[in-house]
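> Let me begin by handing over the structure; questions about it come next.
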Amino acid sequence: MSFEVGTRCWYPHKELGWIGAEVIKNEFNDGKYHLELQLEDDEIVSVDTKDLNNDKDQSLPLLRNPPILEATEDLTSLSYLNEPAVLHAIKQRYSQLNIYTYSGIVLIATNPFDRVDQLYTQDMIQAYAGKRRGELEPHLFAIAEEAYRLMKNDKQNQTIVVSGESGAGKTVSAKYIMRYFASVEEENSATVQHQVEMSETEQKILATNPIMEAFGNAKTTRNDNSSRFGKYLEILFDKDTSIIGARIRTYLLERSRLVYQPPIERNYHIFYQLMAGLPAQTKEELHLTDASDYFYMNQGGDTKINGIDDAKEYKITVDALTLVGITKETQHQIFKILAALLHIGNIEIKKTRNDASLSADEPNLKLACELLGIDAYNFAKWVTKKQIITRSEKIVSNLNYSQALVAKDSVAKFIYSALFDWLVENINTVLCNPAVNDQISSFIGVLDIYGFEHFEKNSFEQFCINYANEKLQQEFNQHVFKLEQEEYVKEEIEWSFIEFNDNQPCIDLIENKLGILSLLDEESRLPAGSDESWTQKLYQTLDKSPTNKVFSKPRFGQTKFIVSHYALDVAYDVEGFIEKNRDTVSDGHLEVLKASTNETLINILEGLEKAAKKLEEAKKLELEQAGSKKPGPIRTVNRKPTLGSMFKQSLIELMNTINSTNVHYIRCIKPNADKEAWQFDNLMVLSQLRACGVLETIRISCAGFPSRWTFEEFVLRYYILIPHEQWDLIFKKKETTEEDIISVVKMILDATVKDKSKYQIGNTKIFFKAGMLAYLEKLRSNKMHNSIVMIQKKIRAKYYRKQYLQISQAIKYLQNNIKGFIIRQRVNDEMKVNCATLLQAAYRGHSIRANVFSVLRTITNLQKKIRKELKQRQLKQEHEYNAAVTIQSKVRTFEPRSRFLRTKKDTVVVQSLIRRRAAQRKLKQLKADAKSVNHLKEVSYKLENKVIELTQNLASKVKENKEMTERIKELQVQVEESAKLQETLENMKKEHLIDIDNQKSKDMELQKTIENNLQSTEQTLKDAQLELEDMVKQHDELKEESKKQLEELEQTKKTLVEYQTLNGDLQNEVKSLKEEIARLQTAMSLGTVTTSVLPQTPLKDVMGGGASNFNNMMLENSDLSPNDLNLKSRSTPSSGNNHIDSLSVDRENGVNATQINEELYRLLEDTEILNQEITEGLLKGFEVPDAGVAIQLSKRDVVYPARILIIVLSEMWRFGLTKQSESFLAQVLTTIQKVVTQLKGNDLIPSGVFWLANVRELYSFVVFALNSILTEETFKNGMTDEEYKEYVSLVTELKDDFEALSYNIYNIWLKKLQKQLQKKAINAVVISESLPGFSAGETSGFLNKIFANTEEYTMDDILTFFNSIYWCMKSFHIENEVFHAVVTTLLNYVDAICFNELIMKRNFLSWKRGLQLNYNVTRLEEWCKTHGLTDGTECLQHLIQTAKLLQVRKYTIEDIDILRGICYSLTPAQLQKLISQYQVADYESPIPQEILRYVADIVKKEAALSSSGNDSKGHEHSSSIFITPETGPFTDPFSLIKTRKFDQVEAYIPAWLSLPSTKRIVDLVAQQVVQDGH
């Protein structure tokens, strides 16, 4: 051992067991080593020893492991495997809320005394499903999974042994193991989210837990739910490894608890559950009141358990009993028996001097006997009397008071024990009936048995419990030793025999022929047998060699004996051994019970007799086999088996079962006696580690090679211990073989370990002796320290050299600057002289130039003024000339304009007079015509002619329109020519202006003449105004007369308008019909039929009931010619032939309409052929059109199946084929859902979107149809009210069906998308390293080809997946809201599953992985933004914040507080899990323990706050570390948006579809639509 100064070690401590210490002095004087240790509490301790390497020297401290290993998940990986190291590792993990730790093959489970439901969720079950032990952190489920996989793969039965002292958590652990087996899935579907629903068998198996706990568990000083019996549950599997049943074996029920409970303890839970949960009427029937009123329930004091609702537990127990097949009547009978037991406990026996008496009229006795259905007198008799049967007679004697009490309690214990066994037998009958028994292929047994017990007073129960633990410990030691041997043989290494403590002498002491149990049975069979006489026999027989090594008697007293168990010596008090071992009830009481009228009690007693007969037969068989080996007479004596012998026999059977299976061990530890949450008592845990054999396991491991490393792990960790020339090549090699790695391993070992016995190289691993890893770690630490020092030295040398060079350069630079300054000063002086000379020359030149420029400016100004004066004179002359021209032009135009206005006015007056005379004549004529009766006929005739004339005019107008179009073109040409002419005119205008200027002078002369004429004209104008006033008066008079005549004319017109309106309506109808004929004939030539939205009249003569026609659609079949549709080719009729064509169509209608309807009815009625064609040809034989970035699909290419179905459905409704339509639709709905269910692979996305679009189309049609029925009165025509209601009901039901179909296929499709995405997401988001230069290095590059798995998916695959969804939805016309719902759901799913995977991967929680994760998630965010999903980032918050957590500092409390603010979406439990599992790189400092404890304390406080309901902030608290992914059922996003508009339907049948009947239906519908149009 190395105890250099600074070495960390462990020193014994009275209160803590062990305390950390550090060597502060190591001196060697006088042949002795003197060590001084500084303990963690600052105490200084001195140690003197002669040899520091003497492992057996108890005074030496034990070496401590490096900090990185102190909280290891497997204790066998500790460098120093010693008691304090194991204790400290468990304590460190416990303080970080990790209750599970491996110790080789053993799982150590430390009871948290707190609710940790998050550790046992369905998500956690699925996380461990299919994983090898060691892949994830230690857990109960890892052991269960290992057992399940070994059973499945090796076809070998398994056993899980759960042991520990009372209150350690055995029962809970066993319960969760059972839940795991009932919930785990197959390996190939282990990654799929498990459905919560379990099979009925699995539910029944889990239901056994509350039953067994109610009848077999009780509150003790150490545990509120202590199992007072042992249980071995066999979970049975068939050949397909499916759970088919279970079997339960129980061991040593603590019968004495029924009649006696120590202070603060309780009786079995079932009694308190009855008091709290039974209805008042039932309690009255059973004469029950309160728990405190019954002696069997009130001895312990408080009858309540904090945090437990007995009424709620009662309901759980009753439900479980019902589930396992125990009827309500039988349950009532059981409750009557339990109530009777309580009344028996209250029976008051009267005490006399020598005996006891009990009256048959005692109230409690009467109640008990009434409930049990037995005779009260006989029962009371045998309570106070006993009967001894001799060969010749029966002797009845009285019992004293204490014996009577024992007799009374014995009956109660007998009945309760029999009831417990009967319950177990009934459960086994239900869970393992003959049909199940025939299918059993393998089983997994879960043994929940008491741990080693030692109290101040240890009795028969403790003796049996410790005996069982001795047997289990022996098997455990042998199993561990066997596994060690198998590992060494498998790896082909040299090894020597490992010695371990064998407890066989202790077992022989108990179970040999003259052992404790044998002597106990012998004494129990004697009528006068007593505890004292049995004790003397023990002393005489066993307190001598060789048994005195494990047996001894106490120094004082004769009422105890001491057994040296493997854990420690236990002193047993002999009081009550004989009575408990006998476990008998008097024959008199037995006869009384057998005469009961309670059927359930009779069944219980019969079951007891059957069990006794089986035991006797087994003993007879054993004796016969023994007799065959030893000849001689065989004498059999019928003896009632004792409790000890039965327990021994069942224990032997149990050990045989365990030895025939592969065993797994779970050791439960109780961390403190006060049951305080998360409190750790070192001494208490240490005693349990010794008692449960964990330290013995470690000792066995230490004797061999406890530390094992794979070649890869060893090379990656310790390659730096050899010169880089030896390992440099292996890193650079492209192809690295295993031989290369092993050669590096050998070079490392040769360079570091001189003693070859300290290690062995196996086939796949390197095995090290204890302490070697610490030695290698120290070498590695020293090497890294030296390397760091060397690096620092080089860096510092470079730094100071750089500083020297900078100073030297600065000095040179300063010198250069000074020299430069002096030279510049001298040059400056010279330059100043030169500048002065230059300034003088410049000044003189400037003065001369200024004089010259002044003279030049004066001359220039004089010239400017002269030129200005000349120009102003010229402009004035021009202005006067222009004014004269303007005046001349005005004067010349005045006289001709005045003359024109007078002439125009006169003309208007003359026209008005002439028109008045004409109107008067017309009015007289109209009055005459109005009186004529024949005038109307003539008007009508003229109007008809006018219609014809207008029709001809319309044609001429069309012709004129064409001519006008041509005329426009000609005009456009003319416009262009006009533009050219305009240019010419502009030129001419300029020339004309010149002429005008010449003319101005002439006009000035005429101006004066015009002014004179103007005055005379004004006088003439005044005369004309007077004349105009006279004419206005005459006009007003004519106007009044005209009004009267117009009123008469208006009356005449009204009559005319009525006729015109009637005639116009008729003409419009004729015109619209002609246009319809023309349109239909045109459409027929194109293969298209369009019908109006309004329905047709129902076919009452064909239909069974009234129905409305939904044949309001446009049928288009681009692949069918007019001949295929059986339509005669017609040209579009001209206006002149309209009447003739319409008449011909009318004649054909009567002939063909009936034939078409009959054929349609025949095709639609035969649903078998139609259904087969639609389902197989259309629905199953569908083809999805290609969708992509550049592909634009029309709606008919996408929803053609829906359009075809709508046509067929519409025609069925038209003919009243409601039953056929229901059958047809049922087949359609089932087929579509089945098609979507079978989608997989690359077809999943496009085909799923395709069917979503079609189902939406169908649903929209049905909604449109329903709305039309309810809102339009025309649909009621031809139907009775009942038929109408029936029809509304049919369509409403169909709407619900299509709504359900949309919901179902959306959920099926989305779940399939999630399943497909799950395969890619974890690899792409979590595992792939897309960011170059930041490889996390979980595996080295040069070993990847040998050990690492290649990545299957990258982020490109994820983005391709989402792109495929986007383009398919866009191409198939899916609403944007649906796309948004689908993608956000998938993003949330990716966030959840990736986070759940990441939080369970310890080696992925590093800062480099944080960078990679951040990069991958950022790519998803960018995709969301580019596709309009602004809230996509919110769906990935857990991954985003986890990436941040892995990259930021976590070394101070302030860092943690900041981190909590950043990672607001993560719960405290998730933060604690991530931080505690953070993988520290070699160049990082480990996260301090106080920080880990601080984070754990936050979780504890949050949990306490949540459980107490005092969360003032209202925050939701979740202790689960997993995010529950949303796996359905999902809300159908289509239900949240409006249905599609449905004006017309376009049915498109692709050419590749083979649908002859469907095409014929479309053909006939087309013909009918054409005829209906005519």
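For all residues, glycine too, the Cβ spot is worked out from N, Cα and C.
Residues annotated as domain 'Myosin N-terminal SH3-like' in Swiss-Prot: 4-57. Among the mutagenesis experiments that Swiss-Prot reports, E511 to K is described with the note: In MYO2-66; disrupts actin binding. Residues or ranges marked as domain 'IQ 1' by Swiss-Prot: 784-806. The domain 'IQ 3' annotation in Swiss-Prot covers 832-855. Swiss-Prot lists 856-879 with the feature domain 'IQ 4', giving sequence analysis as the kind of evidence. Per Swiss-Prot, mutagenesis S1247 to G is noted as: Intragenic suppressor of MYO2-2. Recorded in Swiss-Prot as a mutagenesis result, G1248 to D carries the remark: In MYO2-2; causes a vacuole inheritance defect. Here the residue is the original one, while Swiss-Prot reports the published mutagenesis L1301 to P with the comment Causes a vacuole inheritance defect. Listed in Swiss-Prot is the mutagenesis experiment N1304 to D or S, annotated as follows: Causes a vacuole inheritance defect. Listed in Swiss-Prot as a mutagenesis experiment, L1474 to S is described as follows: In MYO2-338; abolishes interaction with YPT11; when associated with G-1484 and G-1511. Where Swiss-Prot documents E1484 to G as a mutagenesis experiment, the accompanying text is: In MYO2-338; abolishes interaction with YPT11; when associated with S-1474 and G-1511. In Swiss-Prot, a mutagenesis experiment is listed as P1529 to S, annotated with the note In MYO2-573; causes a mitochondria inheritance defect; when associated with A-1189; G-1288; M-1500; G-1546 and R-1559. Experimental mutagenesis at this site is recorded by Swiss-Prot as K1559 to R, annotated: In MYO2-573; causes a mitochondria inheritance defect; when associated with A-1189; G-1288; M-1500; S-1529 and G-1546.
Buried or exposed, and what's around them? Tell me for each listed feature.
Summarised by DSSP class, the composition of the domain 'Myosin N-terminal SH3-like' (4-57) is 0 helix, 33 strand, 21 coil.
In this structure, E511 (mutagenesis position) is part of a helix by DSSP. Summarising the environment of E511 (mutagenesis position), the number of other Cβ atoms within 10 Å of its Cβ, over all protein chains shown, is 18.
Restricting the average to the domain 'IQ 1' (784-806) gives a pLDDT of 91.
The secondary structure of S1247 (mutagenesis position), as reduced to three states from DSSP, is helical.
In sequence order, L1229, I1232, Q1233, V1255, Y1259 constitute the residues six or more apart from L1301 (mutagenesis position) in its chain with CB-CB distances below 8 Å.
DSSP classifies N1304 (mutagenesis position) as helix under the three-state reduction. For N1304 (mutagenesis position), the Cβ neighbour count at a 10 Å cut-off comes to 18, with all displayed protein chains included.
Non-local contacts of L1474 (mutagenesis position) by the CB criterion (under 8 A, 6+ apart in sequence, same chain) comprise I1399, L1405, T1442, L1445, L1446, L1466.
Residues near E1484 (mutagenesis position) in space but far in sequence (CB under 8 A, at least 6 apart, same chain), listed by position: W1407. The DSSP secondary structure for E1484 (mutagenesis position) is coil.
In the three-state DSSP scheme, P1529 (mutagenesis position) is classed as coil. Listed in sequence order, Y1303, N1307 are the same-chain residues at least 6 apart in sequence whose CB falls under 8 Å from the CB of P1529 (mutagenesis position).
Classification of K1559 (mutagenesis position) by DSSP places it within a helix. Residue density at K1559 (mutagenesis position): 19 other Cβ atoms are found within 10 A of its Cβ, drawing on all protein chains shown.
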> How many Å separate the Cα atoms of N1304 (mutagenesis position) and E511 (mutagenesis position)?
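Distance between the two Cα atoms comes out at 66 Å.
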> Would you mind listing the long-range same-chain contacts of the domain 'IQ 1' (784-806), meaning Cβ under 8 Å and 6+ residues beyond its ends?
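Those are 720, 1482, in sequence order.
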> Of the mutagenesis positions E511, S1247, G1248, which one has its Cα closest to the Cα of K1559 (mutagenesis position)?
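Spatially nearest to K1559 (mutagenesis position) by Cα position is S1247.
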> Tell me the residue counts in helix, strand and coil for the domain 'IQ 3' (832-855), as DSSP assigns them.
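Taking each residue of the domain 'IQ 3' (832-855) in turn, the totals are 24 helix, 0 strand, 0 coil.
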> Fewest other C-beta atoms within 10 angstroms of its own C-beta: which of the mutagenesis positions S1247, G1248 fits that?
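S1247, out of the mutagenesis positions S1247, G1248, has the fewest neighbouring Cβ atoms within 10 Å.
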> Would you mind reading off the Cα separation of G1248 (mutagenesis position) from E511 (mutagenesis position), to the nearest angstrom?
71
> Mind tallying the domain 'IQ 4' (856-879) by DSSP state, helix then strand then coil?
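Going by DSSP assignments, the domain 'IQ 4' (856-879) contains 24 helix, 0 strand, 0 coil.
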> To the nearest whole angstrom, state the Cα distance for the pair S1247 (mutagenesis position) and E511 (mutagenesis position).
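Here the two Cα atoms lie 72 Å apart.
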